[in-house]
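Novice: Shown below is the structure under consideration.
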Amino acid sequence: MQELFNNLMELCKDSQRKFFYSDDVSASGRTYRIFSYNYASYSDWLLPDALECRGIMFEMDGEKPVRIASRPMEKFFNLNENPFTMNIDLNDVDYILTKEDGSLVSTYLDGDEILFKSKGSIKSEQALMANGILMNINHHRLRDRLKELAEDGFTANFEFVAPTNRIVLAYQEMKIILLNVRENETGEYISYDDIYKDATLRPYLVERYEIDSPKWIEEAKNAENIEGYVAVMKDGSHFKIKSDWYVSLHSTKSSLDNPEKLFKTIIDGASDDLKAMYADDEYSYRKIEAFETTYLKYLDRALFLVLDCHNKHCGKDRKTYAMEAQGVAKGAGMDHLFGIIMSLYQGYDSQEKVMCEIEQNFLKNYKKFIPEGY
């Protein structure tokens, strides 16, 4: 555990736009640290334990990790999105699972209470609504079983879906769908068959399909009214296949012809879908990567400038702080960041809010950043 924690802390030192952590205190008074990411490239994911920086949560005692409290799935990618999922022997696919279109929520034990966290928070709207489902008397057997699993050191990962949590697909009721169960210390997964044998977990379990056609990938891409599938390899690794129908709605295929829409797709985290769709189109693939690189370089610089300025001057009076902020933003040729630096002084309490402001300001000024040749 300590080595994993140290590697995750090291990742967060490099660039806050890539990997970061946030601390929060639960209702029981316990402190938790969640490691996650904003944007990262293939080379970033090659770093030690980077793939685990996707919502893993530690209970903390000061700066010392006490235990891994929750372990979501590691980061995995679309087929042909990057070298991780290129040249895969498809004969090694064991089975496929329906890819649900909601928000990941994962269990953790807070004292003697079983609760959900989302990818980045123990207090997000999705986590709180999922907790509400768990507390419903109709799900008391599930709640008791998940608590037993957590006490034994396992995380149950679910997809939270609801009419009010729509991404692309419309769900008619609020529910949680069990994706997998993972051992906190080792990261190993309980097999689908073993989960299916559990009469309490089975009704919540995501649907599995055996591969019965050599053209299953083509059929998956041509499917409609579904996000896609998660393919599980015989060695336990995963990759995603998304339907062209879903990608066209989520990331808007037409965004390739519109710089503003393409930047928006990147900011929304949907460029991976586009790259997978255009894996065989060299010009389009390189265009997406060029826009990605431009935005990520900007984000690195902007986030560092904003946070560094605030950290250096936050103890000063408002007038002095404003003068320093104005000088920093103007000196960097990024006057539009002045308002964000001032927002920090006024009490922005999370990097997520800062990121949102930077993203919105970038889109307002996107014409300045269109890569040469496009």
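Just so you know, glycine gets a Cβ as well, placed from its N, Cα and C.
Pasting the relevant annotations from Swiss-Prot:
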BINDING   Y37, R54, K75, E159, K240, K242  ATP binding site
MUTAGEN   K99 to R  About 50% loss of ligase activity
MUTAGEN   K99 to N  Complete loss of ligase activity
ACT_SITE  K99  active site, N6-AMP-lysine intermediate
MUTAGEN   E100 to Q  No effect on ligase activity
MUTAGEN   D101 to N, S or E  Complete loss of ligase activity
MUTAGEN   G102 to A  Complete loss of adenylyltransferase activity and ligase activity
MUTAGEN   L179 to A  Partial loss of the ligation of 5'-PO4 and 3'-OH termini of the RNA strand; no effect on tRNA repair
MUTAGEN   E227 to A  Complete loss of adenylyltransferase activity and ligase activity
MUTAGEN   V230 to A  Partial loss of the ligation of 5'-PO4 and 3'-OH termini of the RNA strand; no effect on tRNA repair
MUTAGEN   Y246 to A  Complete loss of ligation of 5'-PO4 and 3'-OH termini of the RNA strand and complete loss of tRNA repair; no effect on adenylyltransferase activity
BINDING   D272  Mg(2+) binding site
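Looking at the shown structure, what environment does each listed feature sit in?
Specialist: According to its DSSP assignment, K75 (ATP binding site) is coil.
Neighbour count (other Cβ atoms within 10 Å of the Cβ, all protein chains): 21 for K99 (mutagenesis position).
Note on E100 (mutagenesis position): other Cβ atoms within 10 Å of its Cβ, all shown chains, come to 24.
With a cut-off of 8 Å between CB atoms and residues at least 6 apart in sequence, the same chain places V161, I167, V168, L169, Y171, E227, Y246 near D101 (mutagenesis position), listed in sequence order.
In sequence order, E159, F160, V161, A162, N165, I167, Y171, I177 are the residues near G102 (mutagenesis position), counting only same-chain partners six or more apart with C-beta under 8 A.
A strand conformation is recorded for L179 (mutagenesis position) in the three-state DSSP classification. For L179 (mutagenesis position), the same-chain residues lying six or more positions away in sequence with a CB closer than 8 A to its CB are M73, L97, E100, L104, N157, F158, E159, V206.
Neighbours of E227 (mutagenesis position), defined as other CB atoms within 10 A of its CB across all chains, total 24. Secondary structure at E227 (mutagenesis position), as computed by DSSP, is coil.
For V230 (mutagenesis position), the count of additional Cβ atoms within 10 Å of its Cβ stands at 21 [all protein chains shown].
For Y246 (mutagenesis position), the count of additional Cβ atoms within 10 Å of its Cβ stands at 22 [all protein chains shown].
In the structure as shown, the Cβ atom of D272 (Mg(2+) binding site) sits within 10 Å of 20 other Cβ atoms. In the three-state DSSP classification, D272 (Mg(2+) binding site) falls within a helix.
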Novice: Among R54, K75, K242, all listed as binding-site residues, which has the most CB atoms within 10 Å of its CB?
Specialist: K242
Novice: What does DSSP say about K99 (mutagenesis position): helix, strand or coil?
Specialist: strand
Novice: Do you know offhand how many angstrom separate K242 (ATP binding site) and V230 (mutagenesis position) by C-alpha?
Specialist: 9
Novice: Can you check which residues sit near K240 (ATP binding site), meaning Cβ under 8 Å from its Cβ, same chain, 6 or more apart in sequence, and list them in order?
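Specialist: Long-range Cβ contacts: F76, F77, N78, L79, K99, G228, Y229, V230, A231.
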